[in-house]
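To start, the structure itself, in structure tokens.
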Amino acid sequence: MEKNLPDIFFFPNCVNVFSYKYSQDEFSNMSKTERDSFSLAVFPVIKHRWHNAHVVKHKGIYKVSTEARGKKVSPPSLGKPAHINLTAKQYIYSEHTISFECYSFLKCITNTEINSFDEYILRGLLEAGNSLQIFSNSVGKRTDTIGVLGNKYPFSKIPLASLTPKAQREIFSAWISHRPVVLTGGTGVGKTSQVPKLLLWFNYLFGGFSTLDKITNFHERPVILSLPRIALVRLHSNTILKSLGFKVLDGSPISLRYGSIPEELINKQPKKYGIVFSTHKLSLTKLFSYGTLIIDEVHEHDQIGDIIIAVARKHHTKIDSMFLMTATLEDDRERLKVFLPNPAFIHIPGDTLFKISEVFIHNKINPSSRMAYIEEEKRNLVTAIQMYTPPDGSSGIVFVASVAQCHEYKSYLEKRLPYDMYIIHGKVLDIDEILEKVYSSPNVSIIISTPYLESSVTIRNVTHIYDMGKVFVPAPFGGSQEFISKSMRDQRKGRVGRVNPGTYVYFYDLSYMKSIQRIDSEFLHNYILYANKFNLTLPEDLFIIPTNLDILWRTKEYIDSFDISTETWNKLLSNYYMKMIEYAKLYVLSPILAEELDNFERTGELTSIVREAILSLNLRIKILNFKHKDDDTYIHFCKILFGVYNGTNATIYYHRPLTGYMNMISDTIFVPVDNN
């Protein structure tokens, strides 16, 4: 469907687009093209104003029940009006008088082509649209946006590139075409903060109709923005809630979905046309109940995110529109061209608002000498922070590979630098409190972080990035540190230059960068289980295909050996984390055990019942050797004796030396097997 967005339906960015009510005199002075723009108002008016409305007679004049109170009456016969009263907004016949809006209400019936609308219908649609506050203009003021979506406060002023008229037209044309859309944008253009809001607006106006060429029945469904982490769900939903003029969730178009969500973050009066911010896992549970699907952070290749893309592509007729948003297409453009059916690529150009200077600090040690490389890196980092120091009251972010390195580098820096030091990563619970300290401190703050800060939280006062160029890539029963990809570098660099000029200091040779194929270092059971649930053909229906297909087929055989029906697996997928696939054998035993095991997965509380149940699975690990690490830690070199990765080597830390065997309770809890 080729449709251009008329100017009168732009979302009010409160910079050069404002909410506006048009007068009948203005309509009279418009060109035919401008007048015809109002024909599209029939769709939001039918949904939000005329749904369940009827004709009444009010003070002798026929009106719509949404205009005035009155007794329900049979509609009058309509021919060409004898007279038009622009001031009273009424059509006058010899026997009766009818409001502009009521005339349009009676004329706009199912299957009517919108290009057949005459001036009389368009004038009524103008009045109905004014009542809904759906129109916009290049003149106005912020306060005119109060009430547009039921909001008590005005929309935020947004000068970002994604809400310019040009970008709005391009995004609308892609959305209404029903083609899959891949959207990229420069740093700070508002991909995540504004594009979902724009798609919410389009959904409010036109969502649910199969065509915008004629009047049809509609099936209203919300938009969903699917995100890889709870922190992102909370951050972006709050940003958009406030920018739309709301202070509370209830009754707003914003809803949140993630596991163990607190009561106060549940919208008890959601809008059918609204937008749901959800973690990937919960998005999958009701994927086809949404009209527009937005998948963010595609470049991260979160496992469930990649599965959503595969499912949406397989069942694209069940979704009206799909948007994939990514920081960069460096690694994925060619695959997306082949994988998606006739995709549209949209790039919103934009650079950081302020200049970013780059500084390279050379490490003279080869990375193959891991410990020596890291020691040299830490020395270089101290020198770099001394030479390139954030101003007082500002902050710098040090990107390291892992949580353990956060603590290692913080301890090292604290002994050598006089600045405030903080750690932020995905497992830190009091991030808001830490940021309050960072923002209120008159001193320099240095934040040591994992890749979590690439996108999860925006630090307002950051001026410097110190990038070690590493990421920890988890693997079954282990993992490894790898150099980052270009997309990760771009994300890290883009943390500065938004509010002030920034400096990006990097400590790695650019030739070390490489694409990271995460699927080759993941447990693959989710791909099997969701493929069964959504009838995907493996491996060709997967967005990213594993390099070693033998592991995929071994995983399938292992899952089949559990002797659990597809229907039961689907229930387990919808209700439980199953951080270890073997837990499925316990979830099906009894509701009481399932409840306690679920609580363990969510909170870490290990009851004796759950402990004994997991031990009964005999998830055994053989200890090959050990060595002393420090006062209370021993490194054990082991071999996995169960599951798909039977025979895989693993390294496990324990507070005393062990021999023989241990049983696995979770990825962090191990129980020695009694040798007696």
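Placement of Cβ uses the backbone N, Cα and C atoms for every residue, glycine included.
Original residues only.
Since the structure is predicted, the reported quantities are computational estimates derived from the model, not experimental observations.
Quick look at what Swiss-Prot lists:
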DOMAIN    172-347  domain 'Helicase ATP-binding'
BINDING   Gly185, Gly186, Thr187, Gly188, Val189, Gly190, Lys191, Thr192  ATP binding site
MUTAGEN   Lys191 to Ala  Inactivates ATPase and helicase activities
MUTAGEN   Thr192 to Ala  Inactivates ATPase and helicase activities
MUTAGEN   Glu297 to Ala  Strongly reduces NTPase and helicase activities
MUTAGEN   His299 to Ala  Activates NTPase without need for a nucleic acid cofactor
MUTAGEN   Thr326 to Ala  Defect in RNA unwinding
MUTAGEN   Thr328 to Ala  Defect in RNA unwinding
DOMAIN    366-535  domain 'Helicase C-terminal'
MUTAGEN   Gln491 to Ala  Defect in ATP hydrolysis and RNA unwinding
MUTAGEN   Arg492 to Ala  Defect in ATP hydrolysis and RNA unwinding
MUTAGEN   Gly494 to Ala  Defect in ATP hydrolysis and RNA unwinding
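With Lys191 (mutagenesis position) as the anchor, the candidate mutagenesis positions are Thr326, Thr328, Gln491, Arg492, Gly494, and the one with the nearest CA is Thr326.
In this structure, Gly494 (mutagenesis position) belongs to neither helix nor strand by DSSP; it is coil. Considering only the recorded positions Gly185, Val189, Thr328, the residues lying within 10 A of Gln491 (mutagenesis position) on a C-alpha to C-alpha basis are Thr328. For Gly494 (mutagenesis position), the Cβ neighbour count at a 10 Å cut-off comes to 22, with all displayed protein chains included. According to DSSP, Gly185 (ATP binding site) is assigned to a strand segment. Gly185 (ATP binding site) has its Cα within 10 Å of the Cα of none of the mutagenesis positions Glu297, His299, Arg492, Gly494.
Here the C-alpha separation of His299 (mutagenesis position) and Thr192 (mutagenesis position) works out to 14 Å. With Gly188 (ATP binding site) as the anchor, the candidate mutagenesis positions are Glu297, Thr328, Arg492, Gly494, and the one with the nearest CA is Gly494. The mutagenesis positions considered are Thr192, Thr326, Thr328, Gln491; of these, Thr328 has the fewest other C-beta atoms within 10 angstroms of its C-beta. There are 19 other Cβ atoms within 10 Å of the Cβ belonging to Gly188 (ATP binding site). Of all the binding-site residues listed here (Gly185, Gly186, Gly190), it is Gly186 whose C-beta has the fewest other C-beta atoms within 10 angstroms.
Among the binding-site residues Gly186, Val189, Gly190, the residue whose Cα lies closest in space to that of Gly494 (mutagenesis position) is Gly186.
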